[in-house]
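Novice: Let me begin by handing over the structure; questions about it come next.
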Amino acid sequence: MEQLLGIKLGCLFALLALTLGCGLTPICFKWFQIDAARGHHRLVLRLLGCISAGVFLGAGFMHMTAEALEEIESQIQKFMVQNRSASERNSSGDADSAHMEYPYGELIISLGFFFVFFLESLALQCCPGAAGGSTVQDEEWGGAHIFELHSHGHLPSPSKGPLRALVLLLSLSFHSVFEGLAVGLQPTVAATVQLCLAVLAHKGLVVFGVGMRLVHLGTSSRWAVFSILLLALMSPLGLAVGLAVTGGDSEGGRGLAQAVLEGVAAGTFLYVTFLEILPRELASPEAPLAKWSCVAAGFAFMAFIALWA
């Protein structure tokens, strides 16, 4: 028991150190600032951004969405079994079967997607004056020739970037808490180490991508560091909670509530991935095949890690 506790505490500090190191690297080194980059340097940063976009895409589909769907289905099955009497089993078995076949997980993830869509639309409706955007972003996104040459259609307004960055941080924070919670609840040393290594493998790349995203959005260094620090604390927080509640009772809908929150977080993450990250990285027309290769490489790496996650 003491060995298991020591391993989990080691995982806690490893998660904290890796997240801080990977997240702060793009913020602390000026080489990653795309605004001042020119020529080959700028293209390399663009391709790194495409790799991070592929990592986000893989994390959204292969980890967050997959885990949310599995957990929601499992918790709904438990919830329905616990709240069904013997008489109801005999009289409404067909109805229960129909309820079990309904895609609850997909619905919850979609609700998370539309919830953020609504919040963003509401913010833009209430603050129409914010549509101006920053000078740097206007230079990067402006220029009618980009819209004419590129086939991806109209790009999102640059003023939405900070809001979507906030949504990205919140969704990743939720997911990080649940990842840490899962590590903290593991019953054996082998299971704890295996899950922690899987989390470390994909979390490092994801947080590095978050750091790059904050830098490219022109976030001040102070707020960027503060954001990474908060994100870094989420997995250790979840792990600490897992240690505190090990052996506790998961009845009373607590597991279902956790699964629903994870589904909503997955939906918000997909929203930001498809409407902010991918369009921004694919906006400029240079090296389209190289960009595709980088996005595919990032996704493939996350799909490979999903074998052990």
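Cβ atoms are placed via backbone N, Cα and C, with glycine included.
If you look for the noted substitutions, you won't find them, since the model keeps the original residues.
As listed in Swiss-Prot for this protein:
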- GLU67 to Ala: Decreased of about 35% in transport activity. Alters the pH and voltage modulation of the transporter (MUTAGEN)
- GLU106 to Gln: Increased of about 35% in transport activity (MUTAGEN)
- GLU120 to Ala: Does not affect pH sensitivity (MUTAGEN)
- HIS175, GLU179, HIS202, GLU276: Zn(2+) binding site (BINDING)
- LYS203 to Ala: Decreased of about 78% in transport activity (MUTAGEN)
- PHE269 to Ala: Exhibits a broader substrate selectivity (MUTAGEN)
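Please go over these features one by one and say how buried each is and what sits next to it.
Specialist: According to its DSSP assignment, GLU67 (mutagenesis position) is helical. A 10 Å cutoff on Cβ-Cβ distances gives GLU67 (mutagenesis position) a total of 20 other Cβ atoms nearby, all chains included.
Around GLU106 (mutagenesis position), the same-chain residues at least 6 positions away in sequence with a Cβ under 8 Å from its Cβ are LEU69. DSSP assigns GLU106 (mutagenesis position) to a helix.
Taken residue by residue with DSSP, GLU120 (mutagenesis position) is part of a helix.
With a cut-off of 8 Å between CB atoms and residues at least 6 apart in sequence, the same chain places MET64, GLU262, ALA265, ALA266, PHE269 near HIS175 (Zn(2+) binding site), listed in sequence order.
In three-state terms derived from DSSP, LYS203 (mutagenesis position) belongs to a helical segment. Listed in sequence order, the residues of the same chain lying 6 or more apart from LYS203 (mutagenesis position) and placing their CB within less than 8 Å of its CB are LEU15, LEU18, THR19, CYS22, SER176, GLU179, SER235.
In the three-state DSSP classification, PHE269 (mutagenesis position) falls within a helix.
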Novice: Would you kindly give the Cα-Cα distance separating GLU276 (Zn(2+) binding site) and GLU67 (mutagenesis position), rounded to the nearest Å?
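Specialist: It is 23 Å, counting Cα to Cα.
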Novice: Using Cα coordinates, what distance in whole Å links GLU120 (mutagenesis position) and GLU276 (Zn(2+) binding site)?
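Specialist: Roughly 12 Å, rounded to the nearest whole number.
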Novice: Around GLU179 (Zn(2+) binding site), how many other CB atoms lie within 10 A of its CB?
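Specialist: Here the count is 27.
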Novice: Just how many other Cβ atoms lie inside 10 Å of the Cβ on HIS202 (Zn(2+) binding site)?
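Specialist: For HIS202 (Zn(2+) binding site), the count of other Cβ atoms within 10 Å is 22.
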Novice: Report the member of GLU120, GLU276 (the recorded positions) whose C-beta atom has the most other C-beta atoms within 10 angstroms.
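Specialist: Selected residue: GLU276.
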